[in-house]
Amino acid sequence: MMEVFMNFLDQLDLIIQNKHMLEHTFYVKWSKGELTKEQLQAYAKDYYLHIKAFPKYLSAIHSRCDDLEARKLLLDNLMDEENGYPNHIDLWKQFVFALGVTPEELEAHEPSEAAKAKVATFMRWCTGDSLAAGVAALYSYESQIPRIAREKIRGLTEYFGFSNPEDYAYFTEHEEADVRHAREEKALIEMLLKDDADKVLEASQEVTQSLYGFLDSFLDPGTCCSCHQSY
(Lines of atoms letter the chains of each structure in order from A and count residues from 1; the text may use other names and numbers.)
(Lines give C-alpha, C1' and ligand atoms only; values in the text may rest on other atoms or scores of the structure.)
Protein backbone atom coordinates (compact mmCIF):
# COMPACT_ATOMS: atom_id res chain seq x y z
CA MET A 1 0.00 0.00 0.00
CA MET A 2 2.84 2.38 0.87
CA GLU A 3 4.48 1.81 -2.53
CA VAL A 4 1.19 2.52 -4.27
CA PHE A 5 0.78 5.72 -2.27
CA MET A 6 4.31 6.84 -3.07
CA ASN A 7 3.62 6.28 -6.75
CA PHE A 8 0.50 8.39 -6.34
CA LEU A 9 2.48 11.22 -4.75
CA ASP A 10 5.02 10.92 -7.54
CA GLN A 11 2.19 11.39 -10.04
CA LEU A 12 1.06 14.49 -8.17
CA ASP A 13 4.55 15.97 -8.14
CA LEU A 14 5.00 15.16 -11.83
CA ILE A 15 1.86 17.13 -12.72
CA ILE A 16 3.26 20.11 -10.84
CA GLN A 17 6.75 19.79 -12.26
CA ASN A 18 5.46 19.55 -15.82
CA LYS A 19 3.74 22.91 -15.43
CA HIS A 20 6.00 24.62 -12.94
CA MET A 21 5.43 28.36 -12.91
CA LEU A 22 9.15 29.05 -12.88
CA GLU A 23 9.28 27.73 -16.45
CA HIS A 24 6.53 30.09 -17.60
CA THR A 25 7.65 32.84 -19.99
CA PHE A 26 6.48 35.57 -17.60
CA TYR A 27 8.73 34.39 -14.78
CA VAL A 28 11.59 33.65 -17.17
CA LYS A 29 11.37 37.28 -18.30
CA TRP A 30 11.19 38.38 -14.65
CA SER A 31 14.40 36.48 -13.86
CA LYS A 32 16.16 38.09 -16.85
CA GLY A 33 14.94 41.62 -16.16
CA GLU A 34 12.93 41.67 -19.39
CA LEU A 35 9.59 42.79 -17.95
CA THR A 36 8.49 46.41 -18.01
CA LYS A 37 7.54 48.27 -14.87
CA GLU A 38 3.99 48.42 -16.23
CA GLN A 39 3.87 44.63 -16.54
CA LEU A 40 5.04 44.21 -12.96
CA GLN A 41 2.47 46.72 -11.74
CA ALA A 42 -0.33 45.00 -13.63
CA TYR A 43 0.74 41.63 -12.24
CA ALA A 44 1.01 42.92 -8.67
CA LYS A 45 -2.43 44.53 -8.74
CA ASP A 46 -4.12 41.52 -10.32
CA TYR A 47 -2.42 38.98 -8.01
CA TYR A 48 -3.90 40.82 -5.02
CA LEU A 49 -7.23 39.01 -5.43
CA HIS A 50 -5.51 35.66 -4.88
CA ILE A 51 -3.51 36.99 -1.93
CA LYS A 52 -6.69 38.12 -0.19
CA ALA A 53 -8.48 34.86 -1.00
CA PHE A 54 -5.78 32.47 0.18
CA PRO A 55 -6.83 32.46 3.87
CA LYS A 56 -10.37 31.68 2.71
CA TYR A 57 -9.13 28.61 0.83
CA LEU A 58 -7.56 27.34 4.04
CA SER A 59 -10.61 28.21 6.14
CA ALA A 60 -12.91 26.35 3.77
CA ILE A 61 -10.96 23.11 4.29
CA HIS A 62 -10.28 23.63 8.00
CA SER A 63 -13.92 24.29 8.89
CA ARG A 64 -15.06 20.99 7.36
CA CYS A 65 -12.23 18.76 8.57
CA ASP A 66 -13.01 16.30 11.39
CA ASP A 67 -9.43 15.09 11.87
CA LEU A 68 -7.92 17.01 14.79
CA GLU A 69 -4.29 16.61 13.72
CA ALA A 70 -5.14 17.69 10.19
CA ARG A 71 -7.00 20.74 11.52
CA LYS A 72 -3.96 21.74 13.56
CA LEU A 73 -1.76 21.73 10.46
CA LEU A 74 -4.32 23.72 8.49
CA LEU A 75 -4.69 26.22 11.33
CA ASP A 76 -0.92 26.60 11.52
CA ASN A 77 -0.86 27.61 7.85
CA LEU A 78 -3.83 29.94 8.31
CA MET A 79 -2.18 31.66 11.27
CA ASP A 80 0.93 32.21 9.16
CA GLU A 81 -1.25 33.97 6.59
CA GLU A 82 -3.25 36.25 8.87
CA ASN A 83 -1.53 36.62 12.22
CA GLY A 84 0.54 39.61 13.26
CA TYR A 85 1.52 42.80 11.53
CA PRO A 86 2.58 42.89 8.85
CA ASN A 87 0.61 39.81 7.81
CA HIS A 88 0.94 38.31 4.34
CA ILE A 89 -1.61 40.67 2.79
CA ASP A 90 0.27 43.62 4.29
CA LEU A 91 3.55 42.26 2.92
CA TRP A 92 2.06 42.02 -0.55
CA LYS A 93 0.89 45.62 -0.33
CA GLN A 94 4.43 46.70 0.55
CA PHE A 95 5.63 45.08 -2.67
CA VAL A 96 2.87 46.68 -4.74
CA PHE A 97 3.53 50.14 -3.31
CA ALA A 98 7.27 49.74 -3.94
CA LEU A 99 6.38 49.37 -7.63
CA GLY A 100 4.77 52.81 -7.57
CA VAL A 101 1.14 51.73 -7.28
CA THR A 102 -0.88 53.85 -4.85
CA PRO A 103 -3.19 52.37 -2.20
CA GLU A 104 -6.14 53.91 -4.03
CA GLU A 105 -5.10 52.29 -7.32
CA LEU A 106 -4.73 48.89 -5.69
CA GLU A 107 -8.11 48.92 -3.97
CA ALA A 108 -9.87 50.31 -7.05
CA HIS A 109 -8.34 47.71 -9.38
CA GLU A 110 -10.85 45.50 -11.19
CA PRO A 111 -9.41 41.97 -11.32
CA SER A 112 -9.00 40.40 -14.74
CA GLU A 113 -11.03 37.42 -15.87
CA ALA A 114 -7.87 35.30 -15.55
CA ALA A 115 -7.44 36.39 -11.93
CA LYS A 116 -11.07 35.63 -11.15
CA ALA A 117 -10.82 32.24 -12.87
CA LYS A 118 -7.74 31.34 -10.83
CA VAL A 119 -9.41 32.20 -7.53
CA ALA A 120 -12.60 30.40 -8.57
CA THR A 121 -10.60 27.27 -9.37
CA PHE A 122 -8.94 27.23 -5.96
CA MET A 123 -12.20 27.95 -4.17
CA ARG A 124 -14.10 25.25 -6.04
CA TRP A 125 -11.63 22.58 -4.99
CA CYS A 126 -11.23 23.89 -1.43
CA THR A 127 -14.99 23.87 -0.89
CA GLY A 128 -15.60 20.60 -2.74
CA ASP A 129 -16.49 17.19 -1.35
CA SER A 130 -12.87 15.96 -1.30
CA LEU A 131 -10.76 17.52 1.43
CA ALA A 132 -7.67 15.78 0.07
CA ALA A 133 -8.27 17.39 -3.33
CA GLY A 134 -8.62 20.78 -1.66
CA VAL A 135 -5.28 20.33 0.06
CA ALA A 136 -3.79 19.14 -3.24
CA ALA A 137 -4.89 22.42 -4.82
CA LEU A 138 -2.94 24.31 -2.15
CA TYR A 139 0.05 21.96 -2.41
CA SER A 140 0.17 22.37 -6.17
CA TYR A 141 0.71 26.08 -5.58
CA GLU A 142 2.72 26.31 -2.36
CA SER A 143 5.19 23.57 -3.29
CA GLN A 144 6.37 25.78 -6.16
CA ILE A 145 6.71 29.01 -4.22
CA PRO A 146 10.10 28.71 -2.46
CA ARG A 147 12.04 28.39 -5.75
CA ILE A 148 9.92 31.07 -7.40
CA ALA A 149 10.29 33.47 -4.46
CA ARG A 150 14.08 33.07 -4.50
CA GLU A 151 14.21 33.84 -8.21
CA LYS A 152 11.83 36.78 -7.87
CA ILE A 153 14.04 38.35 -5.21
CA ARG A 154 17.09 37.93 -7.40
CA GLY A 155 15.33 39.51 -10.37
CA LEU A 156 13.97 42.41 -8.34
CA THR A 157 17.32 43.25 -6.77
CA GLU A 158 19.44 42.75 -9.90
CA TYR A 159 17.22 44.35 -12.53
CA PHE A 160 14.39 46.36 -11.00
CA GLY A 161 16.15 48.53 -8.42
CA PHE A 162 14.84 46.87 -5.26
CA SER A 163 17.32 47.54 -2.45
CA ASN A 164 15.08 47.74 0.63
CA PRO A 165 14.40 44.21 1.97
CA GLU A 166 11.01 45.35 3.29
CA ASP A 167 9.87 45.92 -0.29
CA TYR A 168 10.30 42.24 -1.17
CA ALA A 169 9.67 40.80 2.31
CA TYR A 170 6.60 38.93 1.01
CA PHE A 171 8.87 36.75 -1.10
CA THR A 172 11.48 36.34 1.63
CA GLU A 173 8.76 35.11 3.98
CA HIS A 174 7.37 32.62 1.48
CA GLU A 175 10.77 31.35 0.42
CA GLU A 176 11.02 29.88 3.91
CA ALA A 177 7.46 29.35 5.13
CA ASP A 178 6.18 27.48 2.10
CA VAL A 179 8.84 24.79 2.43
CA ARG A 180 7.11 23.82 5.67
CA HIS A 181 3.62 24.39 4.30
CA ALA A 182 4.25 22.12 1.32
CA ARG A 183 5.68 19.41 3.55
CA GLU A 184 2.65 19.60 5.84
CA GLU A 185 0.22 19.62 2.92
CA LYS A 186 1.79 16.48 1.52
CA ALA A 187 1.26 14.83 4.90
CA LEU A 188 -2.32 16.13 4.96
CA ILE A 189 -3.09 14.53 1.61
CA GLU A 190 -1.99 11.21 3.07
CA MET A 191 -4.09 11.76 6.20
CA LEU A 192 -7.25 12.82 4.36
CA LEU A 193 -7.11 10.63 1.25
CA LYS A 194 -9.98 8.16 0.90
CA ASP A 195 -11.13 6.83 -2.44
CA ASP A 196 -10.64 10.20 -4.12
CA ALA A 197 -7.15 9.91 -5.61
CA ASP A 198 -8.48 10.80 -9.06
CA LYS A 199 -9.89 14.06 -7.69
CA VAL A 200 -6.57 14.91 -6.08
CA LEU A 201 -4.79 14.60 -9.41
CA GLU A 202 -7.57 16.45 -11.22
CA ALA A 203 -7.34 19.31 -8.72
CA SER A 204 -3.62 19.61 -9.34
CA GLN A 205 -4.08 19.61 -13.10
CA GLU A 206 -6.74 22.32 -12.98
CA VAL A 207 -4.84 24.51 -10.53
CA THR A 208 -1.56 24.37 -12.44
CA GLN A 209 -3.43 25.19 -15.64
CA SER A 210 -5.19 28.15 -14.02
CA LEU A 211 -1.87 29.46 -12.71
CA TYR A 212 -0.42 29.33 -16.22
CA GLY A 213 -3.53 30.98 -17.63
CA PHE A 214 -3.17 33.83 -15.16
CA LEU A 215 0.48 34.41 -16.08
CA ASP A 216 -0.38 34.21 -19.78
CA SER A 217 -2.63 37.24 -19.34
CA PHE A 218 0.40 39.52 -18.87
CA LEU A 219 2.08 38.49 -22.12
CA ASP A 220 1.42 39.17 -25.77
CA PRO A 221 -0.77 36.40 -27.27
CA GLY A 222 2.08 35.10 -29.40
CA THR A 223 4.30 34.46 -26.38
CA CYS A 224 1.84 32.95 -23.91
CA CYS A 225 2.82 29.49 -22.71
CA SER A 226 -0.64 27.93 -22.81
CA CYS A 227 -0.90 28.74 -26.51
CA HIS A 228 1.93 26.48 -27.58
CA GLN A 229 2.79 24.11 -24.74
CA SER A 230 1.08 20.88 -23.82
CA TYR A 231 1.79 18.56 -20.93
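Each residue, glycine too, has its Cβ placed from N, Cα and C.
In this structure the noted substitutions are not present, so the sites keep their original residues.
Classification of Glu81 (Fe(2+) 2 binding site) by DSSP places it within a helix. The feature Fe(2+) 2 binding site is assigned by Swiss-Prot to Glu81, Glu142, Asp178, His181.
The feature Fe(2+) 1 binding site is assigned by Swiss-Prot to Glu81, His88, His174. Neighbour density for Glu81 (Fe(2+) 2 binding site): within 10 A of its CB lie 18 other CB atoms from the protein chains shown.
The mutagenesis experiment Tyr43 to Phe is recorded by Swiss-Prot, whose note states: Loss of PABA synthase activity. For the recorded site, Tyr43 (mutagenesis position), the DSSP three-state label reads helix. The Cβ neighbour count for Tyr43 (mutagenesis position), using a 10 Å radius and every protein chain shown, is 20.
The annotation that Swiss-Prot gives for the mutagenesis experiment Tyr47 to Phe reads: Retains 70% of PABA synthase activity. Retains 30% of PABA synthase activity in the presence of iron and manganese. Counted within 10 Å of its Cβ, the other Cβ atoms near Tyr47 (mutagenesis position) come to 19, all protein chains included.
For the mutagenesis experiment His88 to Ala, the note given by Swiss-Prot reads: Apoptotic activity is decreased by more than 60%, but the mutant still binds to death receptors; when associated with A-81; F-170 and A-174. Counting only same-chain residues six or more apart in sequence, the Cβ atoms lying under 8 angstroms from the Cβ of His88 (mutagenesis position) belong to Ile51, Phe54, Asp80, Glu81, Glu82, Tyr170, Glu173, His174.
Mutagenesis annotation in Swiss-Prot: Trp92 to Phe, described as Retains 70% of PABA synthase activity in the presence of iron and manganese; the structure shown retains the original residue. For Trp92 (mutagenesis position), the number of other Cβ atoms no farther than 10 Å from its own Cβ, over all displayed protein chains, is 22.
The note that Swiss-Prot attaches to the published mutagenesis Lys152 to Arg is: Retains 2% of PABA synthase activity. Over all protein chains present, the Cβ of Lys152 (mutagenesis position) has 24 other Cβ atoms lying within 10 Å.
In Swiss-Prot, the entry for natural variant Tyr27 to Gly states: Inactive enzyme. The structure shown retains the original residue. Classification of Tyr27 (variant position) by DSSP places it within a helix. For Tyr27 (variant position), other Cβ atoms within 10 Å of its Cβ number 20.
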Residue among binding-site residues His174, His181 with least C-beta crowding, 10 angstrom cut-off: His174
Nonlocal neighbours by CB distance (under 8 Å) for Glu142 (Fe(2+) 2 binding site), same chain, sequence gap 6 or more: Asp178, His181, Ala182, Glu185
Output field, Fe(2+) 1 shell: CB within 8 Å of site CB centroid, site Glu81, His88, His174 dropped: Ile51, Phe54, Asp80, Asn87, Ile89, Leu91, Tyr170, Glu173, Ala177
From Tyr43, Tyr47, Trp92: mutagenesis positions whose CA lies within 10 A of Tyr27 (variant position): none
Cα-to-Cα gap, Lys152 (mutagenesis position) vs Tyr47 (mutagenesis position), nearest whole Å: 14
Whole-number Å value for how far Trp92 (mutagenesis position) lies from Tyr47 (mutagenesis position) (Cα to Cα): 9
